[in-house]
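As recorded in Swiss-Prot:
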type: ACT_SITE; residues: GLU225; note: active site, proton acceptor
type: ACT_SITE; residues: LYS267; note: active site, schiff-base intermediate with dihydroxyacetone-P
type: BINDING; residues: ARG95, LYS185, SER309, GLY310, GLY311; note: substrate binding site
type: MUTAGEN; residues: LYS394 to Ala; note: Loss of methylation, but no effect on enzyme activity
Amino acid sequence: MASTSLLKASPVLDKSEWVKGQSVLFRQPSSASVVLRNRATSLTVRAASSYADELVKTAKTIASPGRGILAMDESNATCGKRLDSIGLENTEANRQAFRTLLVSAPGLGQYVSGAILFEETLYQSTTEGKKMVDVLVEQNIVPGIKVDKGLVPLVGSNNESWCQGLDGLSSRTAAYYQQGARFAKWRTVVSIPNGPSALAVKEAAWGLARYAAISQDSGLVPIVEPEILLDGEHDIDRTYDVAEKVWAEVFFYLAQNNVMFEGILLKPSMVTPGAESKDRATPEQVAAYTLKLLRNRVPPAVPGIMFLSGGQSEVEATLNLNAMNQAPNPWHVSFSYARALQNTCLKTWGGRPENVNAAQTTLLARAKANSLAQLGKYTGEGESEEAKEGMFVKGYTY
């Protein structure tokens with residue numbers, strides 16, 4: 001354990017704690033040092049953004065009982081892959097038609113508290129000429145926006161990636177706020193088969209922290225998402241070890257950047273074996289490992305944990321979420337799903353106008369199932385075989 005003097009002398013790490021196998025965030029210097037450091041951080045955070053009260057209110061609204069997030073922020077290229085799967089061309093009109101179907105589903109706001117949009121969607125209108133943002137707000141759904149600019153190779157790493165998009169982020173987030181967005185999302189990834197290297201983990205954590213600070217300064221609640229990819233043959237213990245170290249580093253840099261924890265949301269991966277592992281985990285095992293991770297690494301000041309599905313089947317993602325809500329948690333534990341909400345809906349629609357109502361009914365059924373899972377009341381009865389099919393894609397890009 002490092003001494004207090006070492007912590008004071010080295011406020012900025014020049015060598016990742018990943019390498020040392022320790023986390024500065026959870027060290028315990030003298031009580032006086034903790035009080036002074038916390039007091040200084042608290043004062044800095046409150047003064048850093050004039051949106052502090054609004055950020056807390058927005059985060060609590062999204063983290064409301066029985067509701068979660070609809071992630072519909074796929075890039076136009078990824079949206080094109082989805083459309084291609086049902087025989088449609090990747091045109092703005094077709095993207096608009098599917099997004100209209102999603103945001104205008106009657107009663108969606110009963111189960112969904114927030115919707116993450118791609119930039120095109122934030123400025124887009126429905127096929128009826130109404131702004132997508134306005135349609136969401138009318139359903140009591142908070143509009144959000146994807147702000148990262150995607151993954152690029154991380155030079156000097158073991159074939160790993162880093163997330164770009166910090167350049168110009170302050171002006172973009174300010175514009176997104178004016179357009180009606182109230183929260184933001186930044187997705188970076190960690191690959192277990194490729195290490196992960198200390199460099200990749202530190203880069204991911206630092207980028208998330210800078211994005212979070214900038215977003216809060218513009219009035220947007222940042223969703224912090226270091227996705228640990230499902231790729232690999234590793235067991236659940238290996239996933240846990242990596243996740244524990246990743247989240248330690250993330251929170252260390254969030255604190256360094258004076259990010260207000262009450263005004264953020266997390267979007268973690270569930271702790272599962274690698275998708276190519278011979279071992280499979282039950283929902284109870286996934287819940288046990290995941291909740292242990294959260295309790296060891298996530299401060300209770302964070303209002304909401306909104307899990308990503310990461311290629312799990314629709315049913316698997318819902319069952320795992322339900323298992324995590326069988327006992328009280330210090331945070332709102334819910335969902336932020338894309339494919340695990342949209343997949344069956346997309347196939348039901350098939351690009352045909354006459355199928356819109358049926359597709360919306362399918363979307364609502366999936367959203368309701370996850371709403372029940374957030375309350376710990378999902379039974380899994382009546383699920384189709386299609387909803388049980390896994391959606392893992394090796395090397396998946398978003």
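Glycine is no exception: its Cβ is also placed from the backbone N, Cα and C atoms.
Other C-beta atoms found within 10 angstroms of the C-beta of GLY311 (substrate binding site) number 20, with every protein chain shown included.
In this entry, ARG95, LYS185, SER309, GLY310, GLY311 make up the residues listed for substrate, with the farthest two CA atoms of the set 22 Å from each other.
A helical conformation is recorded for ARG95 (substrate binding site) in the three-state DSSP classification.
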